[in-house]
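Just below is one structure, and these are the notes that go with it.
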Amino acid sequence: MKNEKRKTGIEPKVFFPPLIIVGILCWLTVRDLDAANVVINAVFSYVTNVWGWAFEWYMVVMLFGWFWLVFGPYAKKRLGNEPPEFSTASWIFMMFASCTSAAVLFWGSIEIYYYISTPPFGLEPNSTGAKELGLAYSLFHWGPLPWATYSFLSVAFAYFFFVRKMEVIRPSSTLVPLVGEKHAKGLFGTIVDNFYLVALIFAMGTSLGLATPLVTECMQWLFGIPHTLQLDAIIITCWIILNAICVACGLQKGVRIASDVRSYLSFLMLGWVFIVSGASFIMNYFTDSVGMLLMYLPRMLFYTDPIAKGGFPQGWTVFYWAWWVIYAIQMSIFLARISRGRTVRELCFGMVLGLTASTWILWTVLGSNTLLLIDKNIINIPNLIEQYGVARAIIETWAALPLSTATMWGFFILCFIATVTLVNACSYTLAMSTCREVRDGEEPPLLVRIGWSILVGIIGIVLLALGGLKPIQTAIIAGGCPLFFVNIMVTLSFIKDAKQNWKD
């Protein structure tokens, strides 16, 4: 009965600082969009050119860490004393479901165009060599390497959850073995948590900024409603209201059902694209791209282009590594929670094999379709981007498929549901992280969830107002910098504690 009388509420030291920082940055941006774009370009150039190498080494070192976990002294250690909570098939399916966000649909549909129009290694734009390397680079950015880094952090969080029985809702909770309880629960831990929250807020706002134009462009195609910034703002507002209604009326089960529908619909849509786009070409292109990936892998891992300064690794590899870094803690906590009872080796292999298969299927099917449409001159992506923006170009890659109306309805529903679940997850994660006395499995206060969803929505609108991909890329890279150090500290804390307390 004592536990039932716990008083939940905001934790001021991790609620107000991120709110104030993000609020000030949004206000300064809206106040002068042109000046904001100048600052954004400067920040992007500085971080990617001066510190891009650090992100590349981080990924390589974490890959070696994955091998250490799989073949080292903890490989057969079980994460908890209970049997696995989910069957292997359900476990893999839940991993796949976590990959089917609207932001992933965004990049999967258009990424290959950028790789072949501005290719790496001094290749000619739109050349045969650029096209051969295009999908290979997608497989590199969304393949075993980043998932291996997530494996290490997932093992770390699963260890703290199920072996050490810690309640972890913020990264500072895991740092006690590394810096001591005094610092982990004091000013140092508060700073770490605030870095994490500010970065996460911008990351979620970025995802919303990518997802919203896809929905509004679908609306223009299906209903003839012109796509404007005002329409984007209205749609984001509707999502926030819908999220508030779901939370207030206890409709979270409905949100979970929507998440399942999203996963099944993703399978259906990908299968449709695979069949009608050209299954034989897709499989041949994928096979060839795996070979290209293996051939160029050493160069890709360490490519910084300091002599030619073409900008490809800064604009894409460093950006994506920052993307993975910024979502690492949130994603790893989720993957850890669904992996109770599995061994370290099972978790590491399951994540790398299962999640790589998920992202490789997405990027192979969608990227191959886009390349075919370009080669057959069915759509002119450069003109579409110049006149209408990236989202319109993505929509046209789907609208060019047979049964275009049915296809567009499917894509519209998929993007809409994916974004509803995104807003719900955003508000829940941020509210859990900024409230006190809210335990895992409990619902944080309604007003706090609504407040965070509003702020994330505002960030999405601000990024859309700035226009283009550079503000989105910069928000991710800037947010990834502090999380780079936080992720390393969580990793070191796990290693130190495991050596002391996870013995035979």
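Here the Cβ of each residue, glycine as well, is placed from N, Cα and C on the backbone.
Original residues throughout; no substitutions modelled.
Here Swiss-Prot notes a mutagenesis experiment, Tyr114 to Leu, with the remark: Small decrease in transport activity. Under the three-state DSSP scheme, Tyr114 (mutagenesis position) falls in the helix class.
According to Swiss-Prot, the 4-(trimethylamino)butanoate 1 binding site annotation covers Tyr114, Gly315, Trp316. Trp316 (4-(trimethylamino)butanoate 1 binding site): 22 other CB atoms within 10 A of its CB, across all protein chains. Look at Trp316 (4-(trimethylamino)butanoate 1 binding site): DSSP puts it in a helix.
Residues or ranges marked as (R)-carnitine 1 binding site in Swiss-Prot: Trp142, Trp323, Trp324. Classification of Trp142 ((R)-carnitine 1 binding site) by DSSP places it in coil, neither helical nor stranded.
Long-range Cβ contacts of Asp288 (mutagenesis position) within its own chain (separation 6+, distance under 8 Å): Glu132. Experimental mutagenesis at this site is recorded by Swiss-Prot as Asp288 to Ala, annotated: Retains 70% of transport activity. Forms mostly monomers.
Here the residue is the original one, but Swiss-Prot notes a mutagenesis experiment at this spot, Asp288 to Trp: Retains 4% of transport activity. Forms mostly monomers.
Among the sequence features in Swiss-Prot, the mutagenesis site Asp288 to Arg is noted as follows: Abolishes transport activity. Forms mostly monomers.
Quoted from Swiss-Prot, the note on the mutagenesis of Met295 to Glu is: Does not affect transport activity. Forms mostly monomers. Can also form small amounts of homodimers and homotrimers. Met295 (mutagenesis position) carries a helical DSSP state (H, G or I). Proximity of Met295 (mutagenesis position) to non-local residues of its own chain (separation of 6 or more, Cβ distance below 8 Å) is seen for none.
In Swiss-Prot, the entry for mutagenesis Arg299 to Ala states: Does not affect transport activity. Forms mostly monomers. Can also form small amounts of homodimers and homotrimers. Shows a high tendency to aggregate. The structure shown retains the original residue. Around Arg299 (mutagenesis position), the C-beta neighbours below 8 angstroms that are at least 6 residues distant in the chain are Phe121.
Classification of Thr304 (mutagenesis position) by DSSP places it in coil, neither helical nor stranded. Record note (Swiss-Prot), mutagenesis Thr304 to Ala: Does not affect transport activity. Forms mostly monomers. Shows a high tendency to aggregate. The unchanged residue is displayed.
For Trp323, Met331, the entry in Swiss-Prot reads 4-(trimethylamino)butanoate 2 binding site. Here Met331 (4-(trimethylamino)butanoate 2 binding site) comes close to Ser98, Tyr150: these same-chain residues lie at least six apart in sequence, with C-beta atoms under 8 angstroms from its C-beta.
In this structure, Tyr327 (mutagenesis position) is part of a helix by DSSP. Listed in Swiss-Prot is the mutagenesis experiment Tyr327 to Leu, annotated as follows: Strong decrease in transport activity.
Annotated (R)-carnitine 2 binding site per Swiss-Prot: Tyr327, Ala328, Ile329, Gln330, in sequence order. Long-range Cβ proximity for Tyr327 (mutagenesis position), meaning a same-chain Cβ under 8 A and a gap of 6 or more residues, is found for Ala203.
Sequence-distant neighbours of Gln330 (mutagenesis position) (same chain, 6+ residues apart, CB-CB distance under 8 A): Leu200, Thr429. As a published mutagenesis entry, Gln330 to Leu appears in Swiss-Prot alongside the note: Decrease in transport activity.
Less than 8 angstroms from the CB of Leu353 (variant position) sits no same-chain residue that is six or more residues away. Quoted from Swiss-Prot, the note on natural variant Leu353 to Met is: In strain: O44:K74.
One entry in Swiss-Prot concerns the natural variant Ile374 to Met. Its note says: In strain: B. Sequence-distant contacts of Ile374 (variant position), defined by Cβ-Cβ distance under 8 angstroms and a gap of at least six in the same chain, are Tyr113, Ile116, Ile381.
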* Structure fact -> In whole Å, the longest Cα-Cα distance within the recorded (R)-carnitine 1 binders Trp142, Trp323, Trp324 is 11
* Check each residue in the chain of Ala328 ((R)-carnitine 2 binding site) that is at least six apart in sequence and keep those whose C-beta is under 8 Å from its C-beta; list them in sequence order. => Thr149, Tyr150, Leu153, Leu483, Asn487
* Looking only at C-alpha atoms, tell me how far Gly315 (4-(trimethylamino)butanoate 1 binding site) is from Ile329 ((R)-carnitine 2 binding site), rounded to the nearest Å. => 23
* Asked: What residues, ordered by sequence, lie under 8 A Cβ-to-Cβ from Thr304 (mutagenesis position) and sit at least six positions away in the same chain?
  -> Gly52, Trp53, Glu56, Pro313, Gln314
* **Where the record names Tyr114, Gly315, Trp316 as binding 4-(trimethylamino)butanoate 1, the maximum Cα to Cα distance in Å** => 10
